[in-house]
Amino acid sequence: MCNTNMSVPTDGAVTTSQIPASEQETLVRPKPLLLKLLKSVGAQKDTYTMKEVLFYLGQYIMTKRLYDEKQQHIVYCSNDLLGDLFGVPSFSVKEHRKIYTMIYRNLVVVNQQESSDSGTSVSENRCHLEGGSDQKDLVQELQEEKPSSSHLVSRPSTSSRRRAISETEENSDELSGERQRKRHKSDSISLSFDESLALCVIREICCERSSSSESTGTPSNPDLDAGVSEHSGDWLDQDSVSDQFSVEFEVESLDSEDYSLSEEGQELSDEDDEVYQVTVYQAGESDTDSFEEDPEISLADYWKCTSCNEMNPPLPSHCNRCWALRENWLPEDKGKDKGEISEKAKLENSTQAEEGFDVPDCKKTIVNDSRESCVEENDDKITQASQSQESEDYSQPSTSSSIIYSSQEDVKEFEREETQDKEESVESSLPLNAIEPCVICQGRPKNGCIVHGKTGHLMACFTCAKKLKKRNKPCPVCRQPIQMIVLTYFP
């Protein structure tokens, strides 16, 4: 595993997931530049295990704060000793193959003789598989811990094989669950690097803000003399499917998706809280705000209040500021004025007709019988005025007409007929276009208000409404008993 000559096979598939746990404990000696970097964060030895190197490297990145604040898996080392060591301005802890190569360029295996023999281990192991040599038990054990289709880059040395055989003999009586957990321990160095380095950089930053790092199982300040392998073993035992990720595969496996998802989840949990941009629109208290968005209403349609000079939308009748009624909001009622003008015109026409013709010099002819002519003219004026007054007063009966009837009953009948004629004349004199016709007769206008209680309904003429009252009929609209009928006049 610690062979610096990492030659990739011709088929392109490279993996280290089959390396036993004892290979991870192989002692390595950092080169002077890497050793200087490790000692700057508290390292005191000359030889280290791979896990110790990764731990100190993560401590260095965290101490120098070389990581990106937002994307904490990215490390910037352009102006740092780490950049001189790796020869790159920046890298990501997710680039396992690249980091794996850069680290091992600066490491020297303690036992060079044993590591030099690992270059021919591929052919030797194939011979052992075909010939059935004395190490058949070891091969079977290795076949259980690795995929049959994967190709090896380097094999462990002879001493590591012996240690693996002794470990398998000691653990032969353990349960299958312990054997499965042992296979998790024998995962790739690159996986340990990713978790040791990435979690040192990312997780310990979160430790300063919360105590959520307890669930990760990675110690923040481990005892390097006695507790490195123990803590790393506990961390490997706690992880499950996410440990199956192997960086040496050209094509990512299905397990790698689980690992990447869990890693991204860890990063998201360590970042600051997500901030969402929300736009809040304050609604107005009135309905006039909708006119501003109406494209059919322009500023020319707005009206100006005479009290406070406020510009208001065209539809509301009151000012939005002072609540003053809009000037000329409704047309003036000119019905009365028209009636007065027509009456005055009639009177003038009648007086002009009664006075006769004028001479060109606008003077009347003087006659000897001027008094008699004046009396006759006055009599004519009186008679014509009385006739016009009778027509304007809806043809009221003259007082002299009652003398014609001898009996009192005849007088009552005449008065009843006169009142009916008066009502009919009033109904006929009203303009039909001003009000709707009676619902019952469809001929006369609606001027008979049917009153019941404090309310009334105007839906029939006065004659039809009186007939309903005489026949004790209810109101046709609300079916309430009719109390009275009121004759309604319209201007």
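We count from 1, first residue shown onward.
The backbone N, Cα and C atoms fix where each Cβ goes, glycine too.
Unsubstituted: the structure retains its original residues.
Feature list (source: Swiss-Prot):
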BINDING   C305, C308, C319, C322  Zn(2+) binding site
DOMAIN    26-109  domain 'SWIB/MDM2'
MUTAGEN   S395 to A  In MDM2-6A mutant; abolished phosphorylation by ATM and ubiquitination by the SCF(FBXO31) complex; when associated with A-386, A-407, A-419, A-425 and A-429
MUTAGEN   C438 to L  No loss of ubiquitin ligase E3 activity
MUTAGEN   C449 to S  No substantial decrease of ubiquitin ligase E3 activity
MUTAGEN   C464 to A  Loss of ubiquitin ligase E3 activity, enhances protein stability. Does not inhibit interaction with APEX1, but inhibits its ubiquitin ligase E3 activity on APEX1. No effect on its ability to induce apoptosis
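Take the Cα of C464 (mutagenesis position) and measure to each of the binding-site residues C305, C319, C322: the nearest one is C319. For C305 (Zn(2+) binding site), applying a Cβ distance below 8 Å and a minimum sequence separation of six or more within one chain yields M311, N312, C319, R321, C322, A324, R326.
Each residue in the domain 'SWIB/MDM2' (26-109) gets a DSSP state, and the totals come to 38 helix, 14 strand, 32 coil.
C438 (mutagenesis position) and C308 (Zn(2+) binding site) are 47 Å apart (CA-CA, integer value). The two recorded residues, C449 (mutagenesis position) and C438 (mutagenesis position), have Cα atoms 11 Å apart. For the recorded positions C308, C438, C449, the greatest number of Cβ atoms within 10 Å around a candidate Cβ is found at C438.
Summary: among the recorded positions (C319, C322, C464), the fewest other C-beta atoms within 10 A of the C-beta are counted at C322.
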